[in-house]
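Scroll down for the structure; my scribbles are underneath it.
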Amino acid sequence: MSDLQTPLVRPKRKKTWVDYFVKFRWIIVIFIVLPFSATFYFLIYLGDMWSESKSFEKRQKEHDENVKKVIKRLKGRDASKDGLVCTARKPWIAVGMRNVDYKRARHFEVDLGEFRNILEINKEKMTARVEPLVNMGQISRATVPMNLSLAVVAELDDLTVGGLINGYGIEGSSHIYGLFADTVEAYEIVLAGGELVRATRDNEYSDLYYAIPWSQGTLGLLVAAEIRLIKVKEYMRLTYIPVKGDLQALAQGYIDSFAPKDGDKSKIPDFVEGMVYNPTEGVMMVGTYASKEEAKKKGNKINNVGWWFKPWFYQHAQTALKKGQFVEYIPTREYYHRHTRCLYWEGKLILPFGDQFWFRYLLGWLMPPKVSLLKATQGEAIRNYYHDMHVIQDMLVPLYKVGDALEWVHREMEVYPIWLCPHKLFKQPIKGQIYPEPGFEYENRQGDTEDAQMYTDVGVYYAPGCVLRGEEFDGSEAVRRMEKWLIENHGFQPQYAVSELDEKSFWRMFNGELYEECRKKYRAIGTFMSVYYKSKKGRKTEKEVREAEQAHLETAYAEAD
């Protein structure tokens, strides 16, 4: 370990064939991954158009038929012979760093592949009822032309409703609406016994409603969700604010950009995002919805960031460090998906020249490479290399600890840029897996309200500085230290990422009381794998799965300090 004044000193690392393969992986990406990605995106687009051409009545009829198939499949499972229930989705399709190793053990597949339709957009109730495989690109394409939107639209097009609910989802509007699951009005779940139930905040299944988020699909199978809509305008008026100083100063500049010290709610923007480019420089962005008439007024600049030849968004934002604060108008849907084309800044590692003018104009229209195809074209050695030499982690920390988190990341990982996105963590009537610090409402900290503590997602996505310099780096050990720091600081780690937590530590980070009560009440034990074991790193044999499920009755979190 090191302290802030004494950085970690690492020896040089001997290169292997994997290093060279990763360095020249762009050849496979250009000639295989990008063409296939573009083809897949086009076919998916045609499928979405076909779905939208159907009447809502037709879509509902198909939905009902597919739900019956799921129920029949579950009821046909022999608990004494068949493995635990998993979806039939292939491991490489998921957008995440986990290997989905639990599917390597014998398991009982239930196919949810047909659940990809928008079932209803209700302008009176201001809700959208959608199936779990509807993705963010699909729903924003359907709603934004109506001047409507989900309250929280995760940035990457391929992220699905089911993943954002069962796992974790955030966006620049989360400082108002909370995480993606906080905007869901109702879940439609098929339970272990084949019963279809509708869970809301205030019906008989309210406990299930609060237990579903972060459960990774281990309480039941999500077949539909009713999600809150908000009214939006055609453009986002975006202000780029450069901030310079040490990491604590950057953190305070970020906090001040959206959380007024006087508590005046009229000063709170519609969207917030921060990017820290190095230990002394960052750019904070605040956005408010704007009409087409306002955007097109003389003197206002419109930036269509979605065009394939445009500079990558994070690099465009970085220009504020040289030219100072500036304002521009971005079409709303293009703003929502501003990080899709370059996958935040991971595109720079995948295609080192992908941000160059010539590439953007000639081949930029093929971007981004589909994450699932990137995973499908890497073997075990490459996958392990990324786990060891690369970081893709999110640290959810209380807002007042953002500066400490930035210092920790700099000291232990030295990864830049760093993404900052605030979100409310609501004090719920029933405590779920994640929850605010006890007594936060009495501290009157900047950004907090009576019903929610303000948190921030500190997004760490890139190769550490020591790896870029050819030095040694132990990715597993770094993640273990990160998880320890999060537990000590009442933070949380989204489980789409690779986790090194043992079971006891997992239930120190997360609250398992409601989850375990629902596992027993709705008979998920013996049918669905536990959330810890589903998130656990490494291969799993059928014997291990069975033993873990048996041991789950004596939960590790009951022993937690």
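Numbering starts at 1 and runs along the chain as it is shown here.
Placed from the backbone N, Cα and C atoms, the Cβ positions cover glycine too.
Modelled residues match the original; the substitutions are not represented.
The domain 'FAD-binding PCMH-type' annotation in Swiss-Prot covers 49-232.
In the three-state DSSP scheme, GLU131 (mutagenesis position) falls into the coil class. Just so you know, the Cβ of GLU131 (mutagenesis position) picks up 26 other Cβ atoms within 10 Å once every protein chain is counted. Quoted from Swiss-Prot, the note on mutagenesis experiment GLU131 to Lys is: In dwf1-9; dwarf phenotype.
Around GLY163 (mutagenesis position), taking its Cβ as the centre, 23 other Cβ atoms fall within 10 Å, counting all chains. Swiss-Prot documents GLY163 to Val as a published mutagenesis change and attaches the note In dwf1-3; dwarf phenotype.
For the mutagenesis experiment GLY172 to Glu, the note given by Swiss-Prot reads: In dwf1-10; dwarf phenotype. Taking Cβ-Cβ distances under 8 Å and a sequence separation of 6 or more, the neighbours of GLY172 (mutagenesis position) in its chain are PHE271, VAL272, GLU273, MET285, GLY287, CYS421.
Quoted from Swiss-Prot for the published mutagenesis GLY220 to Arg: In dwf1-11; dwarf phenotype. Using a 10 Å Cβ-Cβ cutoff, GLY220 (mutagenesis position) registers 30 neighbours. GLY220 (mutagenesis position) falls within neither a helix nor a strand when secondary structure is assigned with DSSP, and so counts as coil.
Within its own chain, GLY282 (mutagenesis position) has PRO242, VAL243, LYS244, LEU250, GLY253, TYR254, GLY274, MET275, VAL276, LEU420 as residues 6 or more apart in sequence whose C-beta sits under 8 angstroms from its own. What Swiss-Prot notes for the published mutagenesis of GLY282 to Arg is this: In dwf1-7; dwarf phenotype.
According to its DSSP assignment, VAL531 (mutagenesis position) is helical. Here VAL531 (mutagenesis position) comes close to TRP214, SER215, GLN216, THR218, GLN433, GLN495, TYR515: these same-chain residues lie at least six apart in sequence, with C-beta atoms under 8 angstroms from its C-beta. Quoting Swiss-Prot on the mutagenesis of VAL531 to Asp: Decreased calmodulin binding and partial loss of function.
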Problem set entry | Three-state secondary structure, GLY172 (mutagenesis position) (per DSSP) | coil
For this session: Determine, to the nearest whole angstrom, how far the Cα atom of GLU131 (mutagenesis position) is from the Cα atom of GLY220 (mutagenesis position).
Result: 15
Exercise. Taking all residues of the domain 'FAD-binding PCMH-type' (49-232) together, what is their mean pLDDT?
Worked result: 91
